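Worksheet: the structure to be examined is printed underneath.
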Amino acid sequence: MASGILLNVKEEVTCPICLELLTEPLSLHCGHSFCQACITANHKKSMLYKEGERSCPVCRISYQPENIQPNRHVANIVEKLREVKLSPEEGQKVDHCARHGEKLLLFCQEDSKVICWLCERSQEHRGHHTFLMEEVAQEYHVKLQTALEMLRQKQQEAEKLEADIREEKASWKIQIDYDKTNVSADFEQLREILDWEESNELQNLEKEEEDILKSLTKSETEMVQQTQYMRELISELEHRLQGSMMDLLQGVDGIIKRIENMTLKKPKTFHKNQRRVFRAPDLKGMLDMFRELTDARRYWVDVTLAPNNISHAVIAEDKRQVSSRNPQIMYQAPGTLFTFPSLTNFNYCTGVLGSQSITSGKHYWEVDVSKKSAWILGVCAGFQSDAMYNIEQNENYQPKYGYWVIGLQEGVKYSVFQDGSSHTPFAPFIVPLSVIICPDRVGVFVDYEACTVSFFNITNHGFLIYKFSQCSFSKPVFPYLNPRKCTVPMTLCSPSS
């Protein structure tokens, strides 16, 4: 019953023009009330089409603007009704129109709202396409179900994107932390090099000081002895001159001859302008070298060795280590997969290739040569039978035969093998290399497109040992290791070592 009374009250305070609860209600002298905006718009419309005649939109009774009065009583009722409409009890009545109290049976397609029949007739929905809810519910249920599936798919994509960005974030964090570690390590190496250079230079200066001062001290002693001899001789002559005639003449010719033949011994001196001038290390060159090695190590590949039927090498089971053996020994070495017997009338060869061929790109690997007195390493364009007969005599280790290698012999002689002259095409030009610190580990970097092969002394802070330029890579090349006749093995280092 209370709801019915409430609906009746709402009808009394509903604007006849907009069918909404009155807003700033104004009343005419005929008793009808309207929203201020609605009656003002109606007044303007009447002035435009009816030659200034103003009439009530409900009863058509004429009125004058001065007769319009604000209706505060109705405004208070509307305010109370709005509070009642927003109460929890009213809000729970979802099947009735909040404005008109009628059942919500229609769906407005343009506004996508559920409305009552009074809403359909209002100015807000006038001319819109409306349908019974039962007519469109199934259609929109299918559309919503499709939208839900689409949304779930997009949610999965969003979750994957979220996971991907988190993974990328973590990857970048790891990479930058790794780069920070490398930068710190590189500069620590630079500091070690500078400390070593300083210590070495100070030792050289101390040695120079010791040698010079020792020589000058010896010269000083000789000069003191010479001066003392002069004093004694002068004293003897003064004594003769002051003594008797006998003293004067006794042995006088010998003394005069001794004085005339006397030559002053001059001390050994050292010219300061001929000294070795100290020059600070080329820090820019060092940084460039470190950057080159750091860049090369980004292309570290996991190289393993490939057996062949022409090498007298022993390859370990993990295919990372190779050593030479006496060609007369014919048994299987423990822990090895491959051994090769001596071949009649065939020179003793211990070279082996890596399994991985290089046809493009950049490739880097490191070889442990510690405690070896002889070795050869680098890259090779593949074994050629006609080039193997004199290989152990170094006659074919030339770039023109597909070998870009450096080597060690007799424990201290480092060399690079270059092409021989036209007069001796089978004899390589062996160039000695200046290596201050003997490498226990050598890095090899191949840039196929740039046609270069570089060798780094990892033991000595990665200093460049030698670099081949303008290499003629006309076919695939392979890592090449040759332990020679030194039985100590050569070992390919893993990228994680």
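Yeah, the Cβs are placed from backbone N, Cα and C, and that goes for glycine too.
If you check Swiss-Prot, you get these features:
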| type | residues | note |
| --- | --- | --- |
| BINDING | Cys97, His100, Cys119, His125 | Zn(2+) binding site |
| DOMAIN | 283-497 | domain 'B30.2/SPRY' |
| MUTAGEN | Ile165 to Lys | No effect on dimerization or higher order self-association |
| MUTAGEN | Trp172 to Lys | No effect on dimerization or higher order self-association; when associated with K-176 |
| MUTAGEN | Ile176 to Lys | No effect on dimerization or higher order self-association; when associated with K-172 |
| MUTAGEN | Leu194 to Lys | Fails to dimerise and exhibits reduced higher order self association |
| MUTAGEN | Leu202 to Lys | No effect on dimerization or higher order self-association |
| MUTAGEN | Leu205 to Lys | No effect on dimerization or higher order self-association |
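Here the features listed in Swiss-Prot are painted onto the structure.
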{"residue": "Cys97", "record": "Zn(2+) binding site", "contacts (Cβ under 8 Å, 6+ apart)": "Lys103, Leu104, Ile115, Cys116, Leu118, Cys119"}
{"residue": "His100", "record": "Zn(2+) binding site", "contacts (Cβ under 8 Å, 6+ apart)": "Lys10, Leu19, Cys116, Leu118, Cys119"}
{"residue": "His125", "record": "Zn(2+) binding site", "contacts (Cβ under 8 Å, 6+ apart)": "Cys108, Glu110, Asp111, Ile115, Cys119"}
{"residue": "Ile165", "record": "mutagenesis position", "contacts (Cβ under 8 Å, 6+ apart)": "none"}
{"residue": "Trp172", "record": "mutagenesis position", "contacts (Cβ under 8 Å, 6+ apart)": "none"}
{"residue": "Ile176", "record": "mutagenesis position", "contacts (Cβ under 8 Å, 6+ apart)": "none"}
{"residue": "Leu202", "record": "mutagenesis position", "contacts (Cβ under 8 Å, 6+ apart)": "none"}
{"residue": "Leu205", "record": "mutagenesis position", "contacts (Cβ under 8 Å, 6+ apart)": "none"}
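Other residues of the chain with a Cβ within 8 Å of the Cβ centroid of Cys97, His100, Cys119, His125, the Zn(2+) site, are Leu19, Arg99, Glu102, Ile115, Cys116, Trp117, Leu118, Glu120, Arg121, Ser122. Mapped onto three states, the DSSP output places His100 (Zn(2+) binding site) in coil. With respect to Cβ neighbours within 10 Å, the recorded positions Cys119, Leu194 differ, and Leu194 shows the lowest count. Note on the domain 'B30.2/SPRY' (283-497): its mean pLDDT in the predicted model is 80.
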